[in-house]
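Read the structure below first, then the notes.
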Amino acid sequence: MKYQLFLSLALCVGLGASAQTLPYQNPNLSAKERAVDLCSRLTLEEKAMLMLDESPAIPRLGIKKFFWWSEALHGAANMGNVTNFPEPVGMAASFNPHLLFKVFDIASTEFRAQYNHRMYDLNGEDMKMRSLSVWTPNVNIFRDPRWGRGQETYGEDPYLTSVMGVQVVKGLQGPEDARYRKLWACAKHYAVHSGPEYTRHTANLTDVSARDFWETYMPAFKTLVKDAKVREVMCAYQRLDDDPCCGSTRLLQQILRDEWGFEYLVVSDCGAVSDFYENHKSSSDAVHGTSKAVLAGTDVECGFNYAYKSLPEAVRKGLLSEKEVDKHVIRLLEGRFDLGEMDDPSLVEWSKIPYSAMSTKASANVALDMARQTIVLLQNKNNILPLKKNAEKIAIIGPNAHNEPMMWGNYNGTPNHTVTILDGVKAKQKKLVYIPGCDLTNDKVMECHLATDCVTPDGKKGLKGTFWNNTEMAGKPFTTEYYTKPVNVTTAGMHVFAPNLPIEDFSAKYETTFTAKEAGEYVVNVESTGHFELYVNGKQQFVNHIWRATPTRTVLKAEKGQKFDIEVRFQTVKTWGASMKIDVARELNIDYQETIAQLKGINKVIFCGGIAPSLEGEEMPVNIEGFKGGDRTSIELPKVQREFLKALKAAGKQVIYVNCSGSAIALQPETESCDAIVQAWYPGQEGGTAVADVLFGDYNPGGKLSVTFYKNDQQLPDYEDYSMKGRTYRYFDDALFPFGYGLSYTTFEVGEAKVEAATDGALYNVQIPVTNTGTKNGSETIQLYIRNLQDPDGPLKSLRGFERLDIKAGKTATANLKLTKESLEFWDAETNTMRTKPGKYEILYGTSSLDKDLKKLTITL
């Protein structure tokens with residue numbers, strides 16, 4: 001194999017005439033010993049190149065090309081033939097850390113399987129987004145529902161985020177006692193990072209109180225470092241108290257390494273070091289920015305122009321020493337040895353994972369199980385749910401009923417199959433009418449003609465997309481895709497235009513011939529970020545070269561039977577990301593009454609609405625009413641959907657509303673216009689089956705909200721204010737649907753808790769009996785909160801334990817929870833530390849964070 005030949009040649013060069021194994025080539029030595037030896041053989045220029053996220057090969061020493069940047073937010077990302085799980089904010093709603101471990105064990109297996117196939121079976125080389133270092137999990141706190149990246153997190157609570165984050169890391173990295181790590185995971189974005197997206201490169205957070213810093217923003221990072229032994233920490237873009245996070249000695253050295261004992265790698269967010277001198281102006285240029293980041297403790301720079309290329313100049317100018325550089329190089333080399341990436345694959349157990357481990361039936365079953373457990377039943381008037389199969393004709397409508405990209409979330413891979421909500425319902429309900437109804441935000445309806453009236457040059461229905469892994473459409477195409485639904489893709493959030501296509505430096509051509517079945521006006525809608533051109537019958541209609549998503553509308557005035565050859569040419573430009581939307585459609589005004597007329601004789605309507613990852617996400621080129629740059633400016637349901645639901649209610653329909661979103665939606669009007677409300681998040685490849693299972697009673701919902709659902713925009717504090725006052729269940733108690741809330745098709749009764757002194761190092765063991773008093777088997781999540789009675793300025797309550805119990809009808813199960821010293825630890829202003837103070841504490845336990853759902857007892861320390 002090429003790999004073995006490369007290694008053999010490198011060894012020959014290194015051994016020379018002595019034919020003696022060098023220390024760094026000896027797999028029996030520790031990773032640290034090998035890294036120290038290898039570092040000593042590098043030139044300063046080579047060291048600088050190794051400190052980039054895209055590290056080139058150094059053949060003379062047998063060092064291969066290596067990429068530090070890959071993603072596995074909810075499954076292996078940026079590649080095809082993978083298992084796509086629900087978005088993390090939804091998986092947090094499962095309150096099931098054991099199942100979450102299974103999810104990420106599968107994700108790491110699929111990552112290793114594709115890596116092994118490429119590197120060893122195909123004799124290839126490392127690729128960006130396909131390497132063994134994955135920048136997951138995102139353990140920032142979802143403090144404000146307007147943050148577009150909140151969907152990537154495990155919700156608003158520090159404890160829930162910590163517990164779930166530990167399982168993510170363990171699933172990705174594999175057993176600690178293994179010889180090599182399966183992957184390297186990364187806790188991001190350190191620290192105090194949760195929007196806005198549009199200010200992240202310039203923000204300076206100077207209003208974060210010590211209490212909020214230690215009680216809210218830091219616990220998850222500390223837990224992942226100390227309990228999960230996470231191997232990477234990513235420093236964030238913004239400044240904290242005037243210092244960029246990637247240049248903060250306090251964050252990276254004093255807290256992370258000195259206080260918490262972190263021994264591994266710090267990586268920068270992409271472009272964060274360049275922000276020092278381009279946006280924050282805290283450094284004068286790349287050389288000074290580099291020295292600041294390196295001296296503070298940032299080991300690897302992810303970037304575009306790469307400030308770290310100036311590292312040798314910084315050393316020559318005396319801004320830092322080569323000995324300082326060596327500390328960072330040794331850490332990153334330790335990582336590569338720890339992954340087995342530099343050793344013969346026969347020594348690495350993970351290198352034996354075959355490509356057949358990708359996208360298996362077993363992994364799909366886990367995706368389905370997780371999707372079911374994420375679903376939260378928020379409202380069920382008169383027990384309208386579950387529906388009876390085929391008892392009557394029902395309708396399913398709405399913009400998310402048949403929306404595959406919505407199901408996948410952001411930072412996603414592309415699965416081999418996706419079950420939309422429409423697909424799932426169709427599989428159970430034969431008496432069914434489907435009407436798209438409306439767009440997510442637009443008050444026009446686009447009647448798509450791709451599937452019915454468009455034919456590709458090679459005779460297939462729809463639109464053909466041809467892709468090249470260069471920007472000139474040159475040479476052999478990389479891949480081809482076909483579309484019978486509108487194209488809607490973006491590289492923002494690490495999506496790809498086509499499976500396995502790079503997210504940078506590519507080009508595409510989209511082609512079809514449209515034949516008008518009727519005379520009239522049709523439109524070709526093209527919206528893109530990058531360089532894009534539209535040709536109709538060989539004539540150029542426009543050319544755009546732009547970094548911001550730009551919509552275009554080209555009218556086709558057609559006679560019956562008239563043909564139009566349509567071609568869109570695209571190439572990426574050096575922007576944040578690329579995007580493309582294409583549709584050939586008839587533009588119709590929304591007519592609620594016309595749609596309702598089509599529902600004659602139908603009483604029950606499933607409306608699938610909400611928003612989508614194309615509207616909320618990371619630094620996106622979106623600027624429409626309610627949305628800005630990836631964030632939301634309003635948490636209300638988009639007006640077009642709200643009005644549609646009101647019209648259905650006014651027509652006497654019973655509405656089951658399925659909300660798909662990665663964040664909380666203000667649904668107060670919908671509690672009146674809808675009979676049932678189901679929160680489905682972005683549920684992954686099996687999400688349609690999971691939603692249908694819940695709607696028709698094949699699965700009893702047991703998910704609990706991982707975030708607070710507020711009543712309206714007016715309840716939200718200033719988005720740019722990082723104070724926790726008035727935010728989340730910990731400092732706000734007037735929610736529409738509170739954190740930890742979720743209904744079931746059965747009923748549960750929580751018994752009296754039994755609290756005993758622990759003998760295993762914890763303070764107390766807490767046993768809470770729960771009885772299923774209904775007629776259906778179901779699951780209930782018992783939640784334990786602590787209220788510090790001697791701390792009037794502290795949180796109203798803080799989650800400190802939970803357990804999801806599966807309980808058969810008429811049976812009782814017991815939640816067994818532990819309270820440790822850390823469970824009763826809060827910020828103490830007198831000593832400026834987190835500590836457990838003597839005094840009275842309330843233990844609150846029950847089925848949600850709402851006071852009426854909790855019982856309480858008092859303990860004294």
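Each residue's number is its place along the chain shown, starting with 1.
Backbone N, Cα and C atoms are what each Cβ position is placed from, and that goes for glycine too.
Just so you know, the substitutions we noted aren't modelled in this structure.
On a predicted model such as this, the values are computed, not experimentally measured, just so you know.
Swiss-Prot has this to say about the protein:
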type	residues	note
MUTAGEN	Arg149 to Leu	Abolishes xylosidase activity
MUTAGEN	Tyr237 to Phe	6-fold decrease in xylosidase activity
MUTAGEN	Asp269 to Ala or Asn	Abolishes xylosidase activity
ACT_SITE	Asp269	active site, nucleophile
DOMAIN	458-600	domain 'PA14'
MUTAGEN	Glu594 to Gln	No effect on xylosidase activity
MUTAGEN	Glu616 to Ala	Moderately reduces xylosidase activity
ACT_SITE	Glu616	active site, proton donor/acceptor
In whole Å, note down how far the CA of Arg149 (mutagenesis position) lies from the CA of Glu594 (mutagenesis position).
37
When you measure from the Cβ of Tyr237 (mutagenesis position), how many other Cβ atoms are you left with inside 10 Å?
24
Cβ atoms within 10 Å, counted per site: which of Asp269, Glu594, Glu616 has the most, among these mutagenesis positions?
Glu616
Measuring Cα to Cα, how many angstrom lie between Tyr237 (mutagenesis position) and Glu616 (mutagenesis position)?
19
At the Cα level, what's the spacing in Å between Glu616 (mutagenesis position) and Arg149 (mutagenesis position), rounded?
7
Measuring Cα to Cα, how many angstrom lie between Arg149 (mutagenesis position) and Asp269 (mutagenesis position)?
14
Treating G and I as helix alongside H, and B as strand alongside E, what does DSSP give for the domain 'PA14' (458-600) in helix, strand and coil?
9 helix, 82 strand, 52 coil
What average pLDDT is reported by the model for the domain 'PA14' (458-600)?
91
According to DSSP, which of helix, strand or coil covers Arg149 (mutagenesis position)?
helix
Just to be sure I understand the packing, how many Cβ atoms besides its own are within 10 Å of the Cβ of Arg149 (mutagenesis position)?
27
